[in-house]
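Engineer: The following block contains the structure, expressed as structure tokens.
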Amino acid sequence: MENLISLVNKIQRACTALGDHGDSSALPTLWDSLPAIAVVGGQSSGKSSVLESIVGKDFLPRGSGIVTRRPLVLQLQKIDDGTREYAEFLHLPRKKFTDFAAVRKEIQDETDRETGRSKAISSVPIHLSIYSPNVVNLTLIDLPGLTKVAVDGQSDSIVKDIENMVRSYIEKPNCIILAISPANQDLATSDAIKISREVDPSGDRTFGVLTKIDLMDKGTDAVEILEGRSFKLKYPWVGVVNRSQADINKNVDMIAARKREREYFSNTTEYRHLANKMGSEHLAKMLSKHLERVIKSRIPGIQSLINKTVLELETELSRLGKPIAADAGGKLYSIMEICRLFDQIFKEHLDGVRAGGEKVYNVFDNQLPAALKRLQFDKQLAMDNIRKLVTEADGYQPHLIAPEQGYRRLIESSIVSIRGPAEASVDTVHAILKDLVHKSVNETVELKQYPALRVEVTNAAIESLDKMREGSKKATLQLVDMECSYLTVDFFRKLPQDVEKGGNPTHSIFDRYNDSYLRRIGSNVLSYVNMVCAGLRNSIPKSIVYCQVREAKRSLLDHFFAELGTMDMKRLSSLLNEDPAIMERRSAISKRLELYRAAQSEIDAVAWSK
């Protein structure tokens with residue numbers, strides 16, 4: 001069972017070393033789940049004397065006003081008889097103190113290091129472990145004494161600040177409260193009892209200690225309180241007799257003081273029947289046994305909390321990403337790896353693993369055919385326009401059989417209008433690819449760490465897409481222009497035969513501009529243009545996919561990679577300038593994860609029975 005208190009001691013020390021003081025923060029706290037005994041009392045209540053009596057050593061700073069200005073986590077470890085007793089501070093891990101006057105001075109010095117030489121207070125605890133044959137395994141937290149007025153050099157808020165600090169410890173359900181009250185004062189006004197009842201109205205966590213019993217007025221005693229008939233608590237009150245100021249001045253040692261305490265309760269008529277339940281030695285043993293029971297009951301819940309929190313912290317740490325490499329090669333590798341992840345996500349969008357790529361197909365299957373269908377050839381093939389273009393093409397020599405130049409001009413003027421839908425398809429696919437770049441950037445978790453790299457990758461990808469669009473537009477419009485520059489001969493070779501089948505080809509050339517003839521020309525041109533549209537409907541998507549989609553998958557960041565190879569250390573570092581908030585969060589999560597893993601190992605190493 002003694003291992004359980006040692007276990008909690010180790011975890012408490014790890015908590016303090018890694019910044020978990022149980023204060024409110026955005027991080028999970030292990031400190032709050034650990035059972036502890038907090039010592040609460042007003043100034044001059046005898047709180048320090050009780051602690052020194054339990055330890056059996058003079059080691060606490062003394063003086064007027066507020067002496068305890070930081071929580072002192074006092075961890076007592078029983079060692080074998082005959083072994084020399086010593087003390088260790090968590091902040092001085094390799095130094096053993098055998099002179100307890102030096103311990104007192106170090107407590108004062110460490111307090112001043114945190115608070116300055118003012119009379120301010122701090123919630124950051126000091127950890128002190130004392131190893132002695134004369135103690136029981138016990139952990140106590142000495143809190144600043146409650147006060148009603150501020151002294152010179154202290155802020156007006158000190159009274160409330162101390163109360164808030166004390167309350168922050170004792171209001172936690174795993175905290176056992178040791179309420180110190182002087183017997184020579186009215187218990188109804190006890191600061192310790194008052195605040196304890198506020199946070200623990202049922203008294204399930206509160207132990208009462210009466211000090212200065214030997215200083216009560218003649219004719220009065222504390223029997224009713226100690227017997228539980230007055231100011232009743234769930235656990236029995238314990239009376240103690242501490243050294244007087246005169247004893248302290250005379251350097252009366254603790255062994256003699258404990259002996260005198262035992263004799264006082266044994267020899268005083270009023271308390272003789274309670275003697276075996278009084279005194280600092282009984283108090284220490286009672287608290288040690290109670291703390292053991294509480295720890296044992298809490299261990300399963302602590303284990304469950306630790307295991308759950310470790311998983312949560314590991315998940316968040318993974319999401320935050322790895323810390324930045326220090327050397328140029330490491331930085332370059334990190335950037336390339338992040339870019340590779342982005343590129344992979346972008347390809348997954350195009351290949352259908354992620355949503356978005358289907359929009360490109362929709363352009364070819366719906367948007368382009370619909371745009372071609374909406375083209376208005378009526379204007380080019382209106383009767384007046386056909387007559388105008390045919391006669392202009394003939395010049396001063398009318399055509400003999402078929403108005404070839406007229407056909408060419410009519411076809412060219414109609415096919416040119418296809419450039420609009422072709423160009424629109426290129427632009428639409430470009431917009432889709434840009435949107436997929438932004439989506440891929442947002443979905444690349446690693447890019448969230450580095451805002452500068454995020455901007456550079458986005459800009460580089462968009463710049464590449466812009467160049468690909470220009471190449472695609474040029475190639476696609478060339479397809480349209482090729483249809484204008486060379487007509488499909490086989491289509492027109494059939495026209496004379498059709499003419500012969502339909503009538504007299506030797507009809508007067510002056511009658512060939514009649515409406516029937518012109519309509520026939522218009523019909524032939526429209527048939528040819530429709531044939532061209534059908535062909536371009538298939539070839540334009542191929543050109544766009546080849547020049548834009550395929551190239552985006554192959555070489556979206558090639559130019560950026562080439563630039564990376566020329567960057568110096570300063571430029572690479574600027575790309576990996578991480579958001580300070582993320583850096584701080586990762587550092588905090590790493591420390592807290594280290595704490596929980598250490599606690600996990602400590603619990604696993606202790607043999608305890610459920």
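Don't overthink the numbers, they just go from 1 along the chain as shown.
Backbone N, Cα and C atoms are what each Cβ position is placed from, and that goes for glycine too.
No noted substitution is present; original residues retained.
The structure displayed is predicted, hence computed values, not measured ones.
Got these off Swiss-Prot a minute ago, pasting:
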- 44-49, 212-217, 242-245: GTP binding site (BINDING)
- 31-300: domain 'Dynamin-type G' (DOMAIN)
- 518-610: domain 'GED' (DOMAIN)
- Lys47 to Ala: Dominant-negative mutation leading to a prolonged residence time of clathrin at the plasma membrane and impaired endocytosis of membrane lipids. Disturbed BOR1 polar localization in low-boron (B) conditions and blocked BOR1 endocytosis and subsequent degradation under high-concentration of boron (MUTAGEN)
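Help me picture where these features are in the structure shown.
Structural biologist: Sequence-distant contacts (6 or more apart, same chain, Cβ under 8 Å) of Gly46 (GTP binding site) comprise Ile180, Pro182, Thr211, Lys212, Val240, Asn242. A coil conformation is recorded for Gly46 (GTP binding site) in the three-state DSSP classification, outside any helix or strand.
Long-range C-beta contacts of Lys47 (mutagenesis position), restricted to its own chain and to partners at least six residues apart, with a cutoff below 8 Å, comprise Val39, Val40, Gly41, Thr68, Asp142, Gly145, Ile180, Thr211.
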Engineer: Count up the helix, strand and coil residues in the domain 'GED' (518-610) according to DSSP, in that order.
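Structural biologist: Residue counts in helix, strand and coil order: 78 helix, 0 strand, 15 coil.
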Engineer: Looking only at DSSP and grouping its letters into three states, which state does Asp214 (GTP binding site) belong to?
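Structural biologist: The residue in question, Asp214 (GTP binding site), is helix (DSSP, three-state).
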Engineer: Test of understanding: give the count of other CB atoms lying within 10 angstroms of the CB of Met216 (GTP binding site).
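Structural biologist: Total other Cβ atoms inside 10 Å, all chains included: 16.
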Engineer: When you measure from the Cβ of Asp214 (GTP binding site), which residues in the chain that are at least 6 apart have a Cβ under 8 Å away?
Structural biologist: Val241, Tyr264
Engineer: Determine the Cβ neighbour count for Ser44 (GTP binding site): the number of other Cβ atoms within 10 Å of its Cβ.
Structural biologist: 14
Engineer: With H, G and I counted as helix, E and B as strand and the rest as coil, say where DSSP puts Asn242 (GTP binding site).
Structural biologist: coil
Engineer: Which whole-number mean pLDDT does the model give the domain 'Dynamin-type G' (31-300)?
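Structural biologist: Averaged over the domain 'Dynamin-type G' (31-300), per-residue pLDDT gives 88.
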